[in-house]
Amino acid sequence: MQITNKIHFRNLQGDLFGGVTAAVIALPMALAFGIASGAGATAGLWGAVIVGFFAALFGGTPTLISEPTGPMTVVQTAVIASLVAADPDNGLAMAFTVVMMAGLFQIAFGLLKLGKYVTMMPYTVISGFMSGIGIILVILQLAPFLGQASPKGGVIGTLQALPNLVSNVRPVETLLALMTVGIIWFMPSRWKKFAPPQLVALVLGTIISITLFGDLDIRRIGEIQAGLPALQLPVFQADQLQRMLIDAAVLGMLGCIDALLTSVVADSLTRTEHNSNKELVGQGIGNVMSGLFGGLGGAGATMGTVVNIQSGGRTALSGLIRAMVLLVVILGAAKLAATIPLAVLAGIAFKVGVDIIDWGFLKRAHHVSIKGALIMYAVIVLTVLVDLIAAVGIGVFIANILTIDRMSALQSKAVKSISDADDEILLSANEKRWLDEGNGRVLLFQLSGPMIFGVAKAIAREHNAIQECAAIVFDLSDVPHLGVTASLALENAIEEAAEKGRAVYIVGATGQTKRRLEKLQVFRFVPESNCYDDRSEALKDAVLALGPHESEDSPSSSSVQTTY
């Protein structure tokens, strides 16, 4: 297996343009996310360089651009705040350790080939937690948007402090933030071809703050340390280890989802197919290295990836070029960033938060499915007010329960029992003949489709509806999968029939279905001679074994079908 991503020089010009353009987009976003996280602008910048470089080098999506993203920043903001509050001296170092641990989780997910399962999550849950993350990012920008420091306590703390924030608003900084949002929102599309709106807003906001409001006390980034970052060795504390592990697992899983969803977008634009497991390994390596050098964790960024592709990027070389361009800018122009107003960065992050919210699905979710909409709203509320683990866990659980209920209801209709020719079951002429000759004494019990645990009740109900018969033919020809619970229900039906002296025949038990019945020792109730591959033969032998019908008091040949 190739260790590195797909890199060649046949598309050098396109990759060069894509990488440079993606770097221009990344610069203001990295600054904004670094400040928003509480780790500082430097952490955001180095996260953009390091995650982007290693994810591009070792990942499985040639055109993916990786960097700190809105969802990852929201989680890291909470991690940094909680660890710094618990240990002011080592909290930030432990937060970077969490980023490294998150990367190790991602590498493990990739090596275990769990990539294909990461995005197998109901869209209502994905939409809900992404929208919740967007709302959190918007709320967390309210304080710097109003020209003040972010209060402690995250979302709840910000909402509680909102009256005080509004009463002490700094109009100039709020004006700069509003101007930033306005430029990003309303910049004409034809201008965006020449310069990304985030960079335009960053430059204009900084120039205006210096030229028009230079004599005012405006909060700015301040000095950014020049030179390469120092090595941040992992720091652990016994009393914080459990929290760090949980935070790392959440951050790692969120990064996996974020990256692979963006990889799907890249596939649709380039008509290629990414390697999800390889991508997770690349993302993990990037985050381990970023945490090791004091950078924020990152994931696949939709905006940067789309811009890269639209500018001509087609191989991982574009991601490597982007990282190198950012590195040169950081080393050569770090001092210029010191004058950037925090309100401008808050405006950029605010707009990112608004964009993360899944407005398209929010507007029509209730038209698609009321239950799905309720799940999405519940996940949003839990994400914003409780935490991401509870939101995703509860959302996935409820969504899966509802899905299983629907599947069980559909599969229950495939459990049928008849004692004469019936339109519900497609029978051949011979099968109809033998059922008619059975005169109600032979019952055909048919199961079809995957038999999951929700169908067990239908099997029991159908079996309980049987009144009188001398022989039962269990047709499993169309059962590709027999779950444990459904197997036990079938075993119970066969055992009860045998105890009542009824002849039992099994048709079409092959593969996984047969192995499951063998493990449950169901065939102890059924002689080997009563196991058939052909339903017609089973019905014929069942009727012949019973002999001629002798009494008018024997069971009626009318249908005893019950369908669920």
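Placement of Cβ uses the backbone N, Cα and C atoms for every residue, glycine included.
Unsubstituted: the structure retains its original residues.
According to Swiss-Prot:
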MUTAGEN   T69 to A  Alters bicarbonate transport
BINDING   T69, A301  hydrogencarbonate binding site
MUTAGEN   D258 to A or E  Alters bicarbonate transport
BINDING   D258, T262, G300, T302  Na(+) binding site
MUTAGEN   T262 to A  Alters bicarbonate transport
DOMAIN    432-542  domain 'STAS'
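Computed over the domain 'STAS' (432-542), the whole-number mean pLDDT of the model equals 87. Apart from D258, T262, G300, T302, the Na(+) site neighbourhood in this chain, defined by C-beta within 8 angstroms of the site C-beta centre, holds L64, S66, T69, A259, L260, L261, S263, V265, A299, A301, T305.
Classification of T262 (mutagenesis position) by DSSP places it within a helix. Residue counts for the domain 'STAS' (432-542) under DSSP (helix as H, G, I; strand as E, B; rest coil) come to 58 helix, 24 strand, 29 coil. Classification of T302 (Na(+) binding site) by DSSP places it within a helix. Taking the Cβ of D258 (mutagenesis position) as centre and 10 Å as the limit, one finds 24 other Cβ atoms among all the protein chains shown. Taking every protein chain shown into account, A301, T302 are the binding-site residues, and of these the Cβ with the most other Cβ atoms within 10 Å belongs to A301.
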